[in-house]
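Report on one structure; see the data block that follows.
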Amino acid sequence: MVAVERVESLAKSGIISIPKEYIRPKEELESINDVFLEEKKEDGPQVPTIDLKNIESDDEKIRENCIEELKKASLDWGVMHLINHGIPADLMERVKKAGEEFFSLSVEEKEKYANDQATGKIQGYGSKLANNASGQLEWEDYFFHLAYPEEKRDLSIWPKTPSDYIEATSEYAKCLRLLATKVFKALSVGLGLEPDRLEKEVGGLEELLLQMKINYYPKCPQPELALGVEAHTDVSALTFILHNMVPGLQLFYEGKWVTAKCVPDSIVMHIGDTLEILSNGKYKSILHRGLVNKEKVRISWAVFCEPPKDKIVLKPLPEMVSVESPAKFPPRTFAQHIEHKLFGKEQEELVSEKND
């Protein structure tokens, strides 16, 4: 196994300038600004906040209003802050505390959980290799593992320290799975489909996978030159994200980068490519990226809700296709879609393909 330099080790080594592999291309650098100043901006578009309190209300009108708000945000932005989502605040805190404690271990201790991408062992502790669209490195380390369904997990690679990691993360994954069902139902109704339709199309209760990725973005001596994660869209159906209230997430909306605010007790939710394909482009999978900073470590906990890799062919649903709105996406399995994005797919191509 090839030893990989961890970004955390690099950040703690006392360097004042970052290695050239981390410096973004000139055309990107023009749009990278101070994240704390960006977050304070009140003018211009803001990521919507959606209150899910009434998503299952017995009052039909109240329920419909909630579904309509969720639908609008999914058609327009494809990303939102969810509040009153039903996941206990103390459970979210436990998940964050467990992840923070794991990443506070020494790099040597974390290396016991190292993944090995070269051999296909993708679960575990890792750092980005230069196999992304730009061939460059990103300012982050991470921990990745399948979190749900329980029978498909490999607990042997989950952190043993802290002791609450497995219990807190397992409980959180169960709660997110229930939340995903509520969201899928609302988004199905929003498209004029039967409530259980979208969830069935992505594998249903048996096959939908929840993959947990804890992203650790160390302090960066030259944040104006680097990105924590480069611009991409999520391949998932839905992505749910917690963070440690340090700003960094940016969305490419109406031709400009918009910095997401930190909303207490919220969960950020992205619509992923999978739902964009099924809805024939109605629901948006938005291009997004992560900024880094000099002052504070940023940590985010992303859970990707993904269909099985080969069992389902993803294509626009027949109800979403018409003479006026022909299919925008060719049929492909989830595995083929991932491959399609990994190999030579520049963002410009992705965007132009969506607009074709």
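Using N, Cα and C of the backbone, Cβ positions are placed for all residues, glycine too.
Pulled from Swiss-Prot:
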- Tyr142, Lys213, Thr233, Glu306, Lys341: substrate binding site (BINDING)
- Asn215, Tyr216, Tyr217, Arg298, Ile299, Ser300: 2-oxoglutarate binding site (BINDING)
- His232, Asp234, His288: Fe cation binding site (BINDING)
- 208-307: domain 'Fe2OG dioxygenase' (DOMAIN)
- Gly78 to Glu: In tt11-2; no accumulation of anthocyanin (MUTAGEN)
- Lys128 to Ala: Retains two-third of the original activity (MUTAGEN)
- Asn131 to Ala or Asp: Retains two-third of the original activity (MUTAGEN)
- Tyr142 to His: Retains two-third of the original activity (MUTAGEN)
- Cys220 to Tyr: In tt17; no accumulation of anthocyanin (MUTAGEN)
- Gly228 to Asp: In tds4-1; no accumulation of anthocyanin (MUTAGEN)
- Glu230 to Gln: Retains one half of the original activity (MUTAGEN)
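Neighbour density for Ile299 (2-oxoglutarate binding site): within 10 A of its CB lie 22 other CB atoms from the protein chains shown.
Here the Cβ of Lys213 (substrate binding site) has 17 other Cβ atoms within 10 Å, regardless of which shown protein chain they belong to. The Fe cation site is set by His232, Asp234, His288; from the centre of their CB atoms, other residues of the chain with a CB within 8 Å are Val229, Ala231, Thr233, Thr239, His270, Ser285, Ile286, Leu287, Arg289. Sequence-ordered, the extra residues of this chain that approach the 2-oxoglutarate site, with Cβ no more than 8 Å from the Cβ center of Asn215, Tyr216, Tyr217, Arg298, Ile299, Ser300, are Glu140, Tyr142, Ile214, Gly228, His243, Asn244, Val246, Gly248, Gly290, Val297. Considering other CB atoms within 10 Å as the measure, the emptiest surroundings among the binding-site residues His288, Lys341 are those of Lys341.
The binding-site residues near Tyr142 (mutagenesis position), taking a 10 angstroms Cα-Cα threshold over the set His232, Thr233, Asp234, His288, Arg298, Lys341, amount to none. Look at the recorded positions Tyr142, Tyr216 and count other Cβ atoms within 10 Å of each Cβ; Tyr142 has the fewest. In this entry, Tyr142, Lys213, Thr233, Glu306, Lys341 make up the residues listed for substrate, with the farthest two CA atoms of the set 20 Å from each other.
Thr233 (substrate binding site) has a Cβ environment of 22 other Cβ atoms inside 10 Å. Confidence in the domain 'Fe2OG dioxygenase' (208-307), given as mean pLDDT, stands at 98. Cβ packing within 10 Å was compared across the recorded positions Glu230, Asp234, Glu306, and the lowest neighbour count falls to Glu230. Cβ-based crowding with a 10 Å cutoff singles out Arg298 as the top-ranked of the recorded positions Lys128, His232, Arg298.
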